[in-house]
Amino acid sequence: MDKQPATSWSIHTRPEIIAKYEIFERVGSGAYADVYRARRLSDGLIVALKEIFDYQSAFREIDALTILNGSPNVVVMHEYFWREEENAVLVLEFLRSDLAAVIRDGKRKKKVEGGDGFSVGEIKRWMIQILTGVDACHRNLIVHRDLKPGNMLISDDGVLKLADFGQARILMEHDIVASDENQQAYKLEDKDGETSEPPEVIPDYENSPRQGSDGQEREAMSKDEYFRQVEELKAKQVVRDDTDKDSNVHDGDISCLATCTVSEMDDDLGRNSFSYDADEAVDDTQGLMTSCVGTRWFRPPELLYGSTMYGLEVDLWSLGCVFAELLSLEPLFPGISDIDQISRVTNVLGNLNEEVWPGCVDLPDYKSISFAKVESPLGIEGCLPNHSGDVISLLKKLICYDPASRATTMEMLNDKYLSEEPLPVPVSELYVPPTMSGPDEDSPRKWNDYREMDSDSDFDGFGPMNVKPTSSGFTIEFP
């Protein structure tokens, strides 16, 4: 199959689709995909039809959702249509709300009614569902790479499901996506014949066997074992496709019901002047990946500094940012540019150096930019002053410079915070707003104000700077 985006044409002209689905209004549109609400003619089920114009995003999303079929906290793909010279069309379950809408509603309630926005029990239940979904990805060595509230969809009965896998990367080989150009539709069945609901109790991940998409049980993996396996995968050069050779922001700027929301990345499509050139950096024969993925506010330091050798840990940082936003109803690091993003992280965690992250000096952009020493970092506790020590301790396990120090999803699910009083509320007691977040509402803090700034330069707003030539280019120092 040609790996160039197919010519876009209306989904209404596809006979194999209109024979099975009654297509209603378009509910989302972007540069690389359109989403329609539709009804399955055989049983009246309301679904979302996602037509993807970009080969890379389509391949990734189909591959990941096929592997994760049956995971209770991952969006369901019922089937998909994909032929030579045609756009892929995914048939997804229709979910009308997302976590960004929940956070926005919580912020409104806090302003009108006072209080904290969410109860501790509500936050715990949301986090358990998020962690369970990400754990399913990581058990199958799938890196989502764009975790944020707008990509966490919610059913009417409170079940949260991860969505928008257009930037996902699979760190192991799967032969999932069919390549027969004569075949029109590929149907997926749930493993047990129906969609399972998430458990009302916290899963015992330490003692339960791990199960992959093939149904085979796997032993629980320690953190050391995980890192060993990832290094082996990199050494064996099993990252098989070349889809990271382009900037992977395709689904980041699309607003779609049941799939994704408008991203803050739309002013950041190009790489800034100090960033590692991912187009030149990515060498699939060496198992490298692009650093230009994910939404900036949730992007970890290793990506901000241009790393192309990373793993599941990038999702763990993003999880920490989502957790912090649930707690405070504000984004933790709402950077207006990549430099501003690094600056905000530095002001909270302190300067990045070998002491806090051994090996950080080898990051592609580490020597290209530096900030004055932060004498008194704000710290996570400074960002969330009204929260308990247990909450701060949990966040610090995710929001830390060294990727190897971040807690895995398994460790997070077994943390005492999630099992002690006050207990997580039942899923049925979670309030779900009737609609999902609209454009530019993925995180609530005045994003439109940021976008109205006169210049999109990463260097504006920082005052004086020192640019020094070096043998390999230049460095930028901010006082």
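Every residue gets a Cβ built from N, Cα and C, even glycine.
Just the original residues are modelled here, none of the noted substitutions.
Taken straight from Swiss-Prot:
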DOMAIN    21-418  domain 'Protein kinase'
BINDING   VAL27, GLY28, SER29, GLY30, ALA31, TYR32, ALA33, ASP34, VAL35, LYS50  ATP binding site
MUTAGEN   LYS50 to Ala  No effect on CDKA-1 activation
ACT_SITE  ASP146  active site, proton acceptor
MUTAGEN   THR290 to Ala  Abolishes CDKA-1 activation and kinase activity
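For the domain 'Protein kinase' (21-418), the model gives a mean pLDDT of 79. Site extent for ATP: among the recorded binding residues VAL27, GLY28, SER29, GLY30, ALA31, TYR32, ALA33, ASP34, VAL35, LYS50, the largest C-alpha separation is 14 Å. Within the set of recorded positions (VAL27, ALA31, VAL35, LYS50, ASP146), the lowest number of other Cβ atoms found within 10 Å of a Cβ is recorded at ALA31. Note: the CA-CA distance between ALA33 (ATP binding site) and LYS50 (mutagenesis position) rounds to 7 Å. Local packing around the binding-site residues SER29, ALA33 was summarised as the count of other Cβ atoms within 10 Å of each Cβ; on this measure the leading residue is ALA33.
DSSP gives ALA31 (ATP binding site) a coil state; it is part of no helix or strand.
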